Structure formats: C-alpha cells, structure tokens
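Q: Here it is, the structure, as structure tokens.
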Amino acid sequence: MTEYKLVVVGDGGVGKSALTIQLIQNHFVEEYDPTIEDSYRKQVVIDGETCLLDILDTAGQEEYSAMRDQYMRTGEGFLLVFAVNEAKSFENVANYREQIRRVKDSDDVPMVLVGNKCDLSSRSVDFRTVSETAKGYGIPNVDTSAKTRMGVDEAFYTLVREIRKHRERHDNNKPQKKKKCQIM
C-alpha cells in the first residue's frame, strides 16, 4: 500500500483541523481549539489504488512558527488553506508557499490551494482571484466547506494525485542502472 505524507498549513482559525477531522471522522468540529500539532492516518481508495494518508494538521498560530521547518521537510504534499471570509489568511498563503519551497529547496513541490468556509455568505476573497493565484503558482485549487463537507475529499485526493505526478516526474528523471553481464 502506498503511503502519502500530507501536511495541512494555513493561518490559525481557517479550518485546517475541521477539514482534517471531516475527512477522517466524517464529523464537523464546531468549537475552535487551536492545534499545536496533530497527526492522523486514514486508508482510502483513490483512482482504484488503496492509499494510506498520513496527515499532519499543523499550528496556524505565529508562536509555533519555529516548528514549521521540521514538518515542511518531512511532508510530501501540502494543502495551503485559507478562509474565504478572511482576506488576510489568503494573503498569508504566499508566505507558507515560499517557506515550503525554501525548506524543500525546490520550486516543484506538490500543493493544492484550498479556500475553506465556502458555506459562509460573507466571502471576501473572490473565486477568480483564487483561481488566478493558483494558476500563477501552477497548482490546483479547491473550494471547501468543512461544515457541509463540500470539496473535502476532493482537496485531499487532488493533493494525492499531485504527489503521484511529482513522483512519476522524478522517477523518470532518475538514471536507469545498467546491468552488467560478463560472458566467460
């Protein structure tokens, strides 16, 4: 079974834990309880392949920013989560993206831009801006609502597909070992 190490990043209060718990337990967490760091595992079937998702739900609070480099090193793919009703959380996505690219020392890191809280009527980040930003980054974007479960599976599954593409690109770039044969 293939394992995928997914990391959920974003500002505090954007719904990272709510999205993760909705995926894992099919349950919406109403109250806000700031996360320091939680890890979840779930077996799912994506495109006919059984996968084990190892999901790290991270702290959004600034006081835990020192921990970020460590989990960014170990993660294979990242959900960049912001709240559609909070423009500042969208602006801060660029900082998370840059930090991931710096820590990974690569421009080619699987990521998905996730606009959460789409069930709320007070959207301050319009869909076109999100779409254009994602296109500029060269990554997919998914609108979600942890409350209604809209787009939750799609966000995580899209990230797994991005990791698969990344693995294929990098496996194809590895030089093939030549077998040596001696005839005596």
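Note: Cβ is positioned from N, Cα and C throughout, glycine not excepted.
No noted substitution is present; original residues retained.
Sequence annotations record features per position, and here Swiss-Prot assigns GTP binding site to 10-17, 57-61, 116-119 based on similarity to another entry. Annotation of the mutagenesis experiment Gly13 to Glu in Swiss-Prot: In n1046; multivulva phenotype. The multivulval phenotype is enhanced in a chp-1 tm2277 mutant background. The multivula phenotype is suppressed in a rsf-1 tm5002 mutant background. RNAi-mediated knockdown of let-765 suppresses the multivulva phenotype.
Looking at the shown structure, can you explain where the listed features end up?
A: In the three-state DSSP reading, Gly13 (mutagenesis position) counts as coil.
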Q: Counting every protein chain present, what is the number of Cβ atoms, excluding its own, within 10 Å of the Cβ of Thr58 (GTP binding site)?
A: 25
Q: Taking Gly10, Gly13 as the recorded positions to compare, which has the smallest set of other Cβ atoms within 10 Å?
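A: Checked Gly10, Gly13; of these recorded positions, fewest Cβ neighbours within 10 Å: Gly13.
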Q: Name, in the order they occur in the sequence, the residues of the same chain whose CB lies under 8 A from the CB of Cys118 (GTP binding site) and which sit 6 or more residues away.
A: Val84, Asp143, Thr144, Ser145, Met150, Gly151
